[in-house]
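Here the structure is laid out as structure tokens; the discussion comes afterwards.
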Amino acid sequence: MALRSDYEHGRADSYRVATVIATDDDNRTADGQYKSRRKMPAKVNKKENLDDLKQELDIDFHKISPEELYQRFQTHPENGLSHAKAKENLERDGPNALTPPKQTPEWVKFCKNLFGGFAMLLWIGAILCFVAYSIQASTSEEPADDNLYLGIVLSAVVIVTGIFSYYQESKSSKIMESFKNMVPQFATVIREGEKLTLRAEDLVLGDVVEVKFGDRIPADIRIIEARNFKVDNSSLTGESEPQSRGAEFTHENPLETKNLAFFSTNAVEGTAKGVVISCGDHTVMGRIAGLASGLDTGETPIAKEIHHFIHLITGVAVFLGVTFFVIAFILGYHWLDAVIFLIGIIVANVPEGLLATVTVCLTLTAKRMASKNCLVKNLEAVETLGSTSTICSDKTGTLTQNRMTVAHMWFDNQIIEADTTEDQSGVQYDRTSPGFKALSRIATLCNRAEFKGGQDGVPILKKEVSGDASEAALLKCMELALGDVMNIRKRNKKIAEVPFNSTNKYQVSIHETEDTNDPRYLLVMKGAPERILERCSTIFINGKEKVLDEEMKEAFNNAYMELGGLGERVLGFCDFMLPSDKYPNGFKFNTDDINFPIDNLRFVGLMSMIDPPRAAVPDAVAKCRSAGIKVIMVTGDHPITAKAIAKSVGIISEGNETVEDIAQRLNIPVSEVNPREAKAAVVHGAELRDVSSDQLDEILRYHTEIVFARTSPQQKLIIVEGCQRMGAIVAVTGDGVNDSPALKKADIGVAMGIAGSDVSKQAADMILLDDNFASIVTGVEEGRLIFDNLKKSIAYTLTSNIPEISPFLAFILCDIPLPLGTVTILCIDLGTDMVPAISLAYEHAEADIMKRPPRDPFNDKLVNSRLISMAYGQIGMIQAAAGFFVYFVIMAENGFLPKKLFGIRKMWDSKAVNDLTDSYGQEWTYRDRKTLEYTCHTAFFISIVVVQWADLIICKTRRNSIFQQGMRNWALNFGLVFETVLAAFLSYCPGMEKGLRMYPLKLVWWFPAIPFALAIFIYDETRRFYLRRNPGGWLEQETYY
């Protein structure tokens, strides 16, 4: 079994691989240099370019000898390039800078918002209004202003909605700007033997550069000289532990070898000299930037739904408008009347306030999510998260606490579990045994980590530490167990130290002890367990020193295997009291030419560390599973560690085996196991390199629980694309620059607010402010709820379309005076219906929405045929009946019985007729008739408001009874009051008869619509009763939207 220890592997293989991209041979000149970017064809096939970027890096600059390197780049280690050669290279390759992607001009984006979707229909309506008004103005002495006002209102609606949408869109996509912030400004270069400070963008291939502590690496360089040089690759890899760099070639993989340093990473220690091997877009960082900014993300699920809905409604509006325009013509109407009628049909069909309602609903949910640590950058992402069917989660910091913690100890021949919980509420162990005291003394003294200053009130686990992650874990563990570690170190003064190095794989220090009766020096050592064990001849067990025999070695091996198998990083500890006769007080210890014993020591025990899971994660993963969401771990960490964490958080559930587990259980080779028998899979990045997209699809299809370990960022991107090929809606979490391509490609990218790089935050749609996976689950719940509530909101809004359209149809087909005007329709769509529709966004979930599978984007539409059938064919019809009932009542009260109204329209609308007789023989002037008509418009409008009360209440729930759901939504209760008050204001406010042609109504005219409102309530309550009684039955298939 591959065991891991800090010391055994060094750091090179245990940090996450950075994103890199292949450079095929046809992309280079004969001497291995890159071809000029300037001479590339004007149009590069974008898909081929991106496919090239997705390949792993394939270069040999780190393998060749320094002499071959200088020859290839025509440079010299001491003199650098000549000025002429540098100028030639600069002209050939262009500047050492990232090329920004082509942007869509802002005015084009603005025009798309101003003329897309419903907007085009409303513009046509507005233009028709202005045309009709101008014709009326030229043919009539006193033209009516209705069409002018209507045209102005429609134009205003379109412009305001367009500006609103444009503002929302313009806030996103600034990925490239955040990459630019990472680019260093200046670099120290040697040219013709002279040191120069140049702008970083003037560097060229073959330049010899010098970097020191605090600098940013100005290009990808091959290191030729180094002194204690360390770099922080976290901007590329997300792993912040410093990596040592030097001139030696140590690894085939260019990202893991010590002799390469990469553009935009930080030098944190020492100095180095190197030769520039890649510039600008060809650097590792440049390629990530190219990949992240070049990926086409496509539409969000909710945007697709809204476009589908817009096409549906637009189709209905155009079909009805044109059909009845033609019918009006055939029936002999004047073409101008037919145009006015066409405007009415369009205005009545288009829910003008709906896009604003959707945006406001999403904004409200985004605010609610922000209070739960989910900051949404792109509003449409709110719903996307609810549709998510697969989450590809990073491990470090998202599933885990992002701090190495001591998990187990082995002393006195037993494994002791340490407390890894965030609040120290876990297991306790005996801290009084001699074995623990000896082990804790070594861990305290043989440790260079220290707490940073000025953290007095901060809990121990939250304190910042200067030092290596493993040593920081030991320091915090000892501080919790023993108290003030710094004080213990003062009392046991350090005399000499041999720091850890990758050759010896141990660290030794010698101390004076606090025991005044014992003048001897204490030697303490820690390091890779097997290296420590081979330097020991005795072992300390239960307070006694015993000979380290084969039995004890086997016990050690078993413990080491067990802890290593848990994916933990294991360290061994030993000590030795130096005899005072050989090493008297004041002895000069020489750490270069060692003059003290480092063999025949006393072995004391092991300590193992892991970055433990966050407390809330197992529960969150279980919630995802019950919600039908597949959680895949994608990490750059070691497979054993990844599998251990996956098991502890439930990504690999208990009892589910991988191919390797089955082979081990049956004691057969792995090749003999049928992969489909294994529900779980741990896939190594190296295997992924050789896997075709079909094989990847098979892994994703047949394994329900998957861990991808040791993956590079392109592989993360390829995994995301694989999931999307399977039809999944994919959420991806990440924090490093290297994660940005996958974050951008995913349906929803989730970046980390605390540990995340600026680039990952720009590429993402959502930011977790607390870096906690559990917050994603909250987001999923909110996303599902908003989809349900948007359906309710749209059902409510669309229902009033029927009572708005039917008056125009009756006007044409039955030849009656117009029952409802176009301006009045706008008062409903942009006035009384807006607040109630938005209030449905506050509605609570009907049942446990996290117990159902994710929404199928192909079949479960925001607006489906069942919703249209309910809104238009059932509830809308009852509402239209209410409106016509009120219309006929008022007409009859004023002398026009229903029979008299049919066929009267031409006479009614003629200004020349001032003696039209009603059913009782009274004569009506044109002005009196119009006053009565506008009073009917107002009454029809009020009747729609009254039946919309019932519609709002029934839209609260799609399955539950209203009595079960209750009226706890105070926003909705306010909406009921608001629409009533607004309707009354529009009817009774002085001056409205001139502005909106709305007249005061008798109080009794509010009542005829109430029985219809009750009918709607009773009808729908009965429908839902039968829905609950017969789940999946005919009624559900026909009416459950």
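Each residue, glycine too, has its Cβ placed from N, Cα and C.
Taken from Swiss-Prot, the feature active site, 4-aspartylphosphate intermediate covers Asp394. The secondary structure of Asp394 (active site, 4-aspartylphosphate intermediate), as reduced to three states from DSSP, is coil rather than helix or strand.
Sequence annotations record features per position, and here Swiss-Prot assigns ATP binding site to Lys526. Under the DSSP three-state reduction, Lys526 (ATP binding site) is assigned to strand. In sequence order, Ile442, Ala443, Cys446, Asn447, Tyr506, Gln507, Ile532, Leu571, Gly572, Phe573, Cys574 make up the list of same-chain residues 6 or more apart from Lys526 (ATP binding site) whose Cβ falls under 8 Å from its Cβ.
Experimental mutagenesis at this site is recorded by Swiss-Prot as Asp1020 to Asn, annotated: In allele ATP-alpha-dts2; homozygous lethal and temperature dependent bang sensitive paralysis, shortened life span and neurodegeneration when heterozygous. According to its DSSP assignment, Asp1020 (mutagenesis position) is helical. Here the Cβ of Asp1020 (mutagenesis position) has 22 other Cβ atoms within 10 Å, regardless of which shown protein chain they belong to.
Where Swiss-Prot documents Glu1021 to Lys as a mutagenesis experiment, the accompanying text is: In allele ATP-alpha-dts1; homozygous lethal and temperature dependent bang sensitive paralysis, shortened life span and neurodegeneration when heterozygous. Within its own chain, Glu1021 (mutagenesis position) has Ile954, Ser961, Ile962 as residues 6 or more apart in sequence whose C-beta sits under 8 angstroms from its own.
In the structure as shown, the Cβ atom of Tyr429 (variant position) sits within 10 Å of 12 other Cβ atoms. Here Swiss-Prot notes a natural variant, Tyr429 to Cys, with the remark: In RNA edited version.
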Quiz item: What is the interatomic distance between the Cα atoms of Tyr429 (variant position) and Asp1020 (mutagenesis position), given in whole Å?
Solution: 63
Quiz prompt | C-beta crowding around Asp394 (active site, 4-aspartylphosphate intermediate), within 10 angstroms | solution = 28
Quiz prompt | Whole-number Å value for how far Asp394 (active site, 4-aspartylphosphate intermediate) lies from Asp1020 (mutagenesis position) (Cα to Cα) | solution = 47
